[in-house]
Structure formats: C-alpha cells, structure tokens
Amino acid sequence: MSDSDITFYCLSSILSVLLIFIFILIKRKQAKPKLNLPPGKMGWPFLGETIGYLKPYSATTLGEFMDQHIARYGKIYKSKLFGEPAIVSADAGLNRFILQNEGKLFECSYPRSIGGILGKWSMLVLVGDMHRDMRLISLNFLSHARLRTHLLKEVEKHTRLVISSWKENSTFAAQDEAKKFTFNLMAEHIMSLQPGKIETEKLKKEYVTFMKGVVSAPLNFPGTAYWKALKSRGTILKFIEGKMEERIKRMKEGNENLEEDDLLNWVLKHSNLSTEQILDLILSLLFAGHETSSVSIALAIYFLPGCPQAILQLREEHKEIARAKKQAGETELTWEDYKKMEFTHCVVNETLRLGNVVRFLHRKALKDVRYKGYDIPCGWKVLPVIAAVHLDPLLFDQPQHFNPWRWQNNGNCPNFSGASSNSNNIFLPFGGGPRLCAGSELAKLEMAVFIHHLILNYHWELTDNNDQAFAYPFVDFPKGLQIRVQSHSLI
C-alpha cells in the first residue's frame, strides 16, 4: 500500500469519527429539553444591564430599573449583571428558597473584586466548610450569654461617649457620629483598642479609605478609590499582625492582660487558623461589624423626625425604664431593660425594613434548578433582592411609609398572602439560612441602646431636607445626614 493510500485511509477514519461525534452532539442537544428561562433581556455585550441596575436611587424605593423590570417581566426575570447571565428575584418565596438551600442548590458568589479587597478568607466570600468554621468563631464570640454579660455594657459605654460629646444647638453629620460609635465599639471588642487613642484614630482613618474602595469600581491603578483601598488594606493588615505578634509574645511569657477579653485573644487561644486567615477574619469583621450598623442607626435618626407620634411613644417607653432605674439606684442598662423596649424593637424592625441596608445578595446556581415553572441554569448568577420584598405593597401596607406599629402583635403582617402570616417568612434584613448574619442580635442591640440615650437626652431636627438616604447600591447619605441637636432631660 502506497503512502498516499495510507494517508487517504487515515484522513477518512478521522473524518468519520469526527462526523459521528458531531452527530452525537446534535442528537444530545435535540434530546435535551429547551430551558424555560424567566422573561427579560441581556442588554449590552459584557456589561449587560449592570449600569442601569447600579444607578443611584432613593433608598426607600426600588429605583427606576427594578420598578420597570418588575412591571414588564414580573418578580422573577433574567438579565446580564456584573458580567454574567443572572436571574433576579423580587419574589419572597424564591428568595427564601435560595437562602435555605445554600450549599445545596446555590452558593455565595460575590464579584472577584470584593474578595480582592476583603481577602480570600473573608466570611463574605467564603463558602462551604470554611465559611461554617469562620461563622462558628463569630457566633461563639457573639453568643447570647456574651451579649447579656459583656457586650450590653460595652454598647452603652460607647453610646454615652459619643452622645455626651455633642454640644448644645450644634449641627453635625449624624452618620459620622454613628460610624464613630460602631467603629470604636468593634475596635475594642475585636482588639481592645481604646477610643481616642492615636493608634485607634489612625486605624479609623485607614478604614475610611478602605471602605471607599470596597464600594467603588474595581479599577486598580494609581489614584483610584480601589487602588487607595488596597494600599489601606495593607496598612490595616500590618497593624493587626503587629497586635497579633504582641499577644503571642505575651502569651508565651505568661504576661497576658486579663482586660484583653477580645476576639483576637479568643481566636489565638481557641482556633487553628493561620495568620492569613486570622487577618482576613478580623478585617472583615471590622467591616461587617461597624459599617452596616452605623448606617442603620443613621436611618433611624433620619426616619423618626418624620413620625412625631413614634418619638412620643419612644419617650414614654424610655422614661419609664429610666425612672425605674433611678428608683432602684441603678445607672447601667440591664438585659431586662433591653427586653422592655418593645416599641423600640418595632422602630428597629421598621428602620431595617424601609432602609434596606443590604438590598440584594450575590448567589450562583450549583445545579439546574426549576422554580414556579422557570429554569435557573447551573452556573448562572442569582440575585435575591431583599429590598423588593420589604417594599412590596402586597406584603406590607403602604410600604414606603415609616410605620413602626405594623410590627406590634408579634410582628404579624396582615397583608402577607401565604400559608403563614408571620413576618419571619418575608422579613430578612440579615439574610437567612446558613449564612444568616452572625452579628444580627448585636446590631439590634446597638440600635436600641443608641435610641434609648438619644431619646432621653436630645431633641434633633434634620437641617437639610434634600440630604436623603440613597442606594448606590450601598446606602449612604450624600451630605452625612446633617442634624441640629438640643439637649433635654426626661428624668
């Protein structure tokens, strides 16, 4: 057989195998049922509809993009966001289904830039067993017992430090004061840093730069907010590592400071985490522990002047607590006092519902999922929009109206059209499922104690009615929420 014959037979064999392979692929594609994707559009190449989705809007609304898409496509629609095909959910049932099936059908999937700045060991971006282990560390240190015996005192101490510094008839940015309160609390709680000290103030300054980068476009070149934040990240980690080395040295020498009953000490003693893991854990807890709580407190300060009846009822509730403490010769709040703040808890819930500090979550489908006749393909991004449920007029009467009384009678929502009328099914300000925020109870405690001392000691008014809360999508006050305060005493 000649060389040309051999070449001919080889090429024929290869071509035959290739044709058979193509035939099998075509048959498989034909056999596979067509996906029934939710309605929607994918927008521009690569960008999709991301620019419209992230366009700033009033925080007490869903914004033009969501309103238009829900009106056109319904509460579940497809889009292309953050460079990926996505399913967006404004549906209470689907949102709950997504969160309850974390690790089974869905998993956390934040943009890569978030992991780049918070760190690969940050609880926000971790999944699976490592996230569970990191979360358990946080839960152990934020336990119910610790809230009662230790953290309540610390929360009240830092509240008083901030509020007592306000001058009569002065005007200032309330959001900055709320951030000062929550940062000082977390800095002491995590690393025993004292407010007002040079090292604490330096760390706070770096954290301001860091935070601007977390919420900015991930453009990593000199001068951008993201680039500056990465620089600040390095400075913050160097500071934390220095504190770690000091603690480890003292532990080895047996010279521990018993007053340093903080997270850093706990992690060094009770975990097997690497240095890198501890650094990312502390960095992310400082971020999570002070940023969202401070915005929630600022929102309460913003909403309450528009509801004078709520302020009157709060004053009556807190006057009663203060009078009882005075008669008993006590000065510090107790856990029993906190539990008596029933209407305050309603105000906290309503602030979280209407303000929606965390507006949506990032998830991706681990498998092909079918829900209400729609297919969610494996690998697609899934965005449960928490704010859309909290502002749904079918679930909450007059949802854009600040109404704390809706949370009375055990928080039942009379307009919830489901099998259960309990608001726990639809009210998810801290997420849900296995990734429920570990600091949710601390955040509510901070808000209640801050409101307690604010109501007892000050009248306040907003000095700029145009300084509204905006969603970028992170919630912020463009001018810092300027208020004027006048002192008074209710006891």
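Glycine is no exception: its Cβ is also placed from the backbone N, Cα and C atoms.
Among the mutagenesis entries in Swiss-Prot is Phe65 to Tyr, noted as: Mimicking CYP90B50, increased cholesterol 16S,22S-dihydroxylase activity and production of furostanol-type steroid; when associated with K-112; A-115; F-151; S-155; S-209; G-284; G-288 and F-371. Listed in sequence order, Glu49, Gly52, Tyr53, Lys55, Tyr57 are the same-chain residues at least 6 apart in sequence whose CB falls under 8 Å from the CB of Phe65 (mutagenesis position). Look at Phe65 (mutagenesis position): DSSP puts it in a helix.
Annotation of the mutagenesis experiment Arg112 to Lys in Swiss-Prot: Mimicking CYP90B50, increased cholesterol 16S,22S-dihydroxylase activity and production of furostanol-type steroid; when associated with Y-65; A-115; F-151; S-155; S-209; G-284; G-288 and F-371. In this structure, Arg112 (mutagenesis position) is part of a helix by DSSP.
The Cβ of Gly115 (mutagenesis position) lies under 8 Å from the Cβ of Ser122, Val125, each of which sits 6+ residues away along the same chain. Among the sequence features in Swiss-Prot, the mutagenesis site Gly115 to Ala is noted as follows: Mimicking CYP90B50, increased cholesterol 16S,22S-dihydroxylase activity and production of furostanol-type steroid; when associated with Y-65; K-112; F-151; S-155; S-209; G-284; G-288 and F-371.
If you take the C-beta of Leu151 (mutagenesis position) and look for same-chain residues 6 or more apart in sequence within under 8 angstroms, you find Leu142, His189, Leu442, Leu445. Leu151 to Phe appears in Swiss-Prot as a mutagenesis experiment; the accompanying note says: Mimicking CYP90B50, increased cholesterol 16S,22S-dihydroxylase activity and production of furostanol-type steroid; when associated with Y-65; K-112; A-115; S-155; S-209; G-284; G-288 and F-371.
With a 10 A radius on its CB, Val155 (mutagenesis position) counts 24 other CB atoms from all the protein chains. While the structure shown retains the original residue, Swiss-Prot records the mutagenesis experiment Val155 to Ser with this note: Mimicking CYP90B50, increased cholesterol 16S,22S-dihydroxylase activity and production of furostanol-type steroid; when associated with Y-65; K-112; A-115; F-151; S-209; G-284; G-288 and F-371.
Around Thr209 (mutagenesis position), the same-chain residues six or more apart in sequence whose CB sits under 8 Å from its CB are Lys228, Ala229, Lys231, Ser232, listed in sequence order. In the three-state DSSP assignment, the secondary structure recorded for Thr209 (mutagenesis position) is helix. According to Swiss-Prot, the mutagenesis experiment Thr209 to Ser carries this note: Mimicking CYP90B50, increased cholesterol 16S,22S-dihydroxylase activity and production of furostanol-type steroid; when associated with Y-65; K-112; A-115; F-151; S-155; G-284; G-288 and F-371.
With a cut-off of 8 Å between CB atoms and residues at least 6 apart in sequence, the same chain places Leu118, Gly119, Ser122, Met123, Leu124 near Ser284 (mutagenesis position), listed in sequence order. Under the three-state DSSP scheme, Ser284 (mutagenesis position) falls in the helix class. Among the sequence features in Swiss-Prot, the mutagenesis site Ser284 to Gly is noted as follows: Mimicking CYP90B50, increased cholesterol 16S,22S-dihydroxylase activity and production of furostanol-type steroid; when associated with Y-65; K-112; A-115; F-151; S-155; S-209; G-288 and F-371.
Close to Ala288 (mutagenesis position) in the fold, though at least 6 residues off in sequence, lie Met123, Leu124, Cys437, Gly439, each with a CB less than 8 Å from its CB. Per Swiss-Prot, mutagenesis Ala288 to Gly is noted as: Mimicking CYP90B50, increased cholesterol 16S,22S-dihydroxylase activity and production of furostanol-type steroid; when associated with Y-65; K-112; A-115; F-151; S-155; S-209; G-284 and F-371.
One mutagenesis experiment catalogued in Swiss-Prot, Tyr371 to Phe, is accompanied by this note: Mimicking CYP90B50, increased cholesterol 16S,22S-dihydroxylase activity and production of furostanol-type steroid; when associated with Y-65; K-112; A-115; F-151; S-155; S-209; G-284 and G-288. In the three-state DSSP assignment, the secondary structure recorded for Tyr371 (mutagenesis position) is strand. Over all protein chains present, the Cβ of Tyr371 (mutagenesis position) has 17 other Cβ atoms lying within 10 Å.
The heme binding site annotation in Swiss-Prot covers Cys437, and the record cites similarity to another entry as its basis.
Arg112 (mutagenesis position) sits 28 Å from Tyr371 (mutagenesis position), taking the C-alpha atoms as the reference points. Each of the recorded positions Arg112, Cys437 was assessed for Cβ neighbours inside 10 Å, and the highest tally belongs to Cys437. A gap of 43 Å separates the Cα atoms of Tyr371 (mutagenesis position) and Val155 (mutagenesis position).
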